[in-house]
Amino acid sequence: MASKRALVILAKGAEEMETVIPVDVMRRAGIKVTVAGLAGKDPVQCSRDVMICPDTSLEDAKTQGPYDVVVLPGGNLGAQNLSESPMVKEILKEQESRKGLIAAICAGPTALLAHEVGFGCKVTTHPLAKDKMMNGSHYSYSESRVEKDGLILTSRGPGTSFEFALAIVEALVGKDMANQVKAPLVLKD
């Protein structure tokens, strides 16, 4: 069976943990992860001034699709940049139309709202993004740490990054693999 593939879209201002933890956990599960820089291949300054080097540009990564999951990290500025990008809109709309998984964390789900993706789904966000996300009543809201409704998977923030990542792994390659990856991480139950 061919390896599952993930696209993580990295925008300036992304939250570091919400980017790196899902990438790491998915790679541990054997998922081929591409970290694509929204603005190109140059290192990206994240929300806490950590620089992350993308594998490629989003423009180049788009030509390598489709992906089994598209992941949107949070961070206020990062989510705003994702929300304002026509290319992100195109990728999300294609992913939705082909019934591929879309995963977004923290403020990242606000990009779904901006691009009119996943309307009707139950979602969660960082508590400070809830009002923005619920503007227009396009979604129902959950206080769950991770919420999966059909092919839309959302989570709350940096502290839920491992749960978010493991939920992606479970959705793509199964609960057994998620448990195998989780065990050596020494996470609190």
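For all residues, glycine too, the Cβ spot is worked out from N, Cα and C.
Don't look for the substitutions in this one, it keeps the originals.
A simple way to gauge crowding: the CB of C106 (mutagenesis position) has 33 other CB atoms within 10 angstroms, across all the protein chains here. Sequence annotations record features per position, and here Swiss-Prot assigns active site, nucleophile to C106 based on similarity to another entry.
What Swiss-Prot records for H126 is active site, and it gives similarity to another entry as the kind of evidence. H126 (active site) falls within neither a helix nor a strand when secondary structure is assigned with DSSP, and so counts as coil.
Counting only same-chain residues six or more apart in sequence, the Cβ atoms lying under 8 angstroms from the Cβ of C46 (mutagenesis position) belong to K12, G13, A14, E15, E16, T19, I52, G75, G78. Where Swiss-Prot documents C46 to A as a mutagenesis experiment, the accompanying text is: Sulfinic acid detected following treatment with hydrogen peroxide.
Here Swiss-Prot notes a mutagenesis experiment, C53 to A, with the remark: Sulfinic acid detected following treatment with hydrogen peroxide. Every protein chain considered, the tally of other Cβ atoms within 10 Å of the Cβ of C53 (mutagenesis position) stands at 11.
For the mutagenesis result C106 to A, the note given in Swiss-Prot is No sulfinic acid detected following treatment with hydrogen peroxide.
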Nonlocal neighbours by CB distance (under 8 Å) for H126 (active site), same chain, sequence gap 6 or more: G74, C106, A107, R156, G157
